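Student: Sharing a structure here in C-alpha cells format.
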Amino acid sequence: MAVLGITIALLVWVATLLVISIWKQIYNSWNLPPGPFPLPILGNIFQLDLKDIPKSFTKLAKRFGPVFTLHLGSRRIVVLHGYKAVKEVLLNHKNEFSGRGDIPVFQEYKNKGIIFNNGPTWKDVRRFSLSILRDWGMGKQGNEARIQREAQFLVEELKKTKGQPFDPTFLIGCAPCNVIADILFNKRFDYNDKKCLRLMSLFNENFYLLSTPWIQLYNNFADYLRYLPGSHRKIMKNVSEIKQYTLEKAKEHLQSLDINCARDVTDCLLIEMEKEKHSQEPMYTMENVSVTLADLFFAGTETTSTTLRYGLLILMKYPEIEEKLHEEIDRVIGPSRVPAVRDRLDMPYMDAVVHEIQRFINLVPSNLPHEATRDTVFQGYVIPKGTVVIPTLDSLLYDSHEFPDPEKFKPEHFLNENGKFKYSDYFKAFSAGKRVCVGEGLARMELFLLLSAILQHFNLKSLVDPKDIDLSPVTVGFGSIPPQFKLCVIPRS
C-alpha cells in the first residue's frame, strides 16, 4: 500500500507539472508571433533537426511566416527569417534587441568580455574595445602592413610543403592567428610553435563542438543536462585553457606596463584597469580583461581561418574560377609585388569571389542569439523582455531573389553586367547593428590579401577529381563546419 501511495503521489505530481507547463506555454503565447504548439517541458524540439537547425527554421518560416515563435525547454524563442524582418530587428530596433541571448555552455562568461556579455558592462567594454582596435589599425593601414607581412611568412611556409599533400587547417590558420596576436599581445608565433598549435586546436575543436547536435540540445535544456557527461564539459575546459593563456599574457604585460605608452590592445585594457583600481565597482578587472582578450583572440582566428580553408576547397572544385583569379592577379599585381588593399578596386573578380565564399559557406547561419531588452511591439506582435531572438543570416545569404541559384557557388552574384563588383545589402555575413562583428574590417582585409597572396604564388591541386569534391558541411549548428581535406600547392612558374 505504501508503494502504491508513493506511486500515485508521483503520478499526481508529474501530472500537475505537466498541466502547469501547458498553462504557462499557452498563457505566455498571447500576442506572440505564431508557431507550432509546444509540448510540455520539451517544447518544439521535435520540430528541429539538430544536425541542421537553420534548415528547420527555413521550413518553419514557410509554414508560419517570417516571424515565428518556438519554445525549447523553458526558453521562448522568436525566429526572424528573411531580409525585411532581419534588417528591421538588427537596424530599426537595434536597441530593443541588443541583448545577448542566453548560451548556457558559456554561462560563466555571461557578464564578461564582448561576445557573450549580457551584463551592464557590455556596452562600455564593446565601445572601448572598438576604439582601441581602431587605434591599433583595425581596418586601416596599420593592419594592412601586418597582414602583408604575415602573408609573406605564409607563402614561405607553403613553399616548404614542396608540392606534397598537407592538411591546411593549422598551417593556413597560423596567418590570421598571428595577425590578431600581434594586435592583442604584440607577438607572433612561428608556424611550428607548440603553444600556437595548441591554441588553434582549442579554437578549432570548440567551433566544431558548438555545432554538434549535443550542444544544440544542451543550450536549450541545460537545467536537465548540465550534470551529465558530454561535449559541453569539453568546451568549458577548452575555454578555461584559452582564458588561462590570455590571463597569463595580461599578467606579463602588467609587470612591465607603462601607462603612458601602450604597446598593444592588452596594454590599453590594463591602463583602463589601473585607472579604475580605486573604484568600488570597477569595470576592467583582470577577469574581464582576460575574457575580452579571449573573445577577440578566438573570433579573430577561427572564423577567418575556417573561411580561408573552406575557400581553398571551393576553388579546387572549380578550377576555372581559380584560373580567372590567376589571370586577374597576374594583370593587376604581377608575380612579385605584395598584394595591397588598393588592388581591390582593380580586382572585382577576386572581390566577388571573396564575398561569394562568405555567402556560400554561410559560416554562422543562425547568427548568435539576441535578447529583447524590453517589451517590444514588432510587426504587430508583442515580444516580451528576455525573449531570445534569432535573426537568421542564412535567410539573407541564400535569398533566391537576391542571389539566383543560391545553392550554387557563383561569383557572378557580386558582379554587374559590366564585370564590376556589385555590393548587396543582403550580404550580412558579419551580422549588423549593435552586435555586428567588431573585427569585420580586419577579416575583410585578411581574406582579400591572404587569398591573393596564396594564388599569386601557387596553383591549388586536389587529391581527387574536382567533380568528386563534396562542399557540404559536416555539421551545421553554431557554425557550418567544412569537411577535412588535404591539398597540394604547386609553385607557379
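Glycine residues also receive a Cβ, built from the backbone N, Cα and C atoms like all the rest.
Every position carries its original residue.
Quick paste from Swiss-Prot:
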{"type": "BINDING", "residues": "Phe298, Ala299, Gly300, Thr301, Glu302, Thr303", "note": "substrate binding site"}
{"type": "BINDING", "residues": "Cys437", "note": "heme binding site"}
{"type": "MUTAGEN", "residues": "Ser129 to Ala", "note": "Reduces interaction with HSP70; impairs interaction with HSP90"}
Student: Provide the number of Cβ atoms within 10 Å of the Cβ of Ser129 (mutagenesis position), excluding the reference atom itself.
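Tutor: For Ser129 (mutagenesis position), the count of other Cβ atoms within 10 Å is 21.
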Student: Where among the binding-site residues Thr301, Thr303 do you find the Cβ with the fewest other Cβ atoms within 10 Å?
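Tutor: Selected from the binding-site residues Thr301, Thr303 on minimum Cβ neighbours within 10 Å: Thr303.
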Student: Determine, for the substrate site, the additional residues of the same chain whose CB lies within 8 Å of the mean position of the CB atoms of Phe298, Ala299, Gly300, Thr301, Glu302, Thr303; present them in sequence order.
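Tutor: Filtered neighbour residues, in order: Pro176, Ile180, Phe203, Leu296, Phe297, Thr304, Ser305, Gly439.
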Student: Where does Thr301 (substrate binding site) sit in the DSSP three-state scheme?
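Tutor: It is helical.
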Student: Cα-Cα, whole number of Å: Glu302 (substrate binding site) versus Ser129 (mutagenesis position)?
Tutor: 19
Student: Hey, how far is Gly300 (substrate binding site) from Cys437 (heme binding site), Cα to Cα, in Å?
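Tutor: About 10 Å separate the Cα atoms of these two residues.
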Student: Determine, to the nearest whole angstrom, how far the Cα atom of Ala299 (substrate binding site) is from the Cα atom of the residue listed as 'heme binding site'.
Tutor: 9
Student: About how far apart, in whole Å, are the alpha carbons (Cα) of Phe298 (substrate binding site) and Cys437 (heme binding site)?
Tutor: 12
Student: Cβ distance under 8 Å to Cys437 (heme binding site), same chain, sequence separation 6 or more: which residues?
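Tutor: Counting only residues 6 or more apart in sequence, the Cβ neighbours of Cys437 (heme binding site) under 8 Å are Ala299, Thr303, Phe430, Ser431, Ala443.
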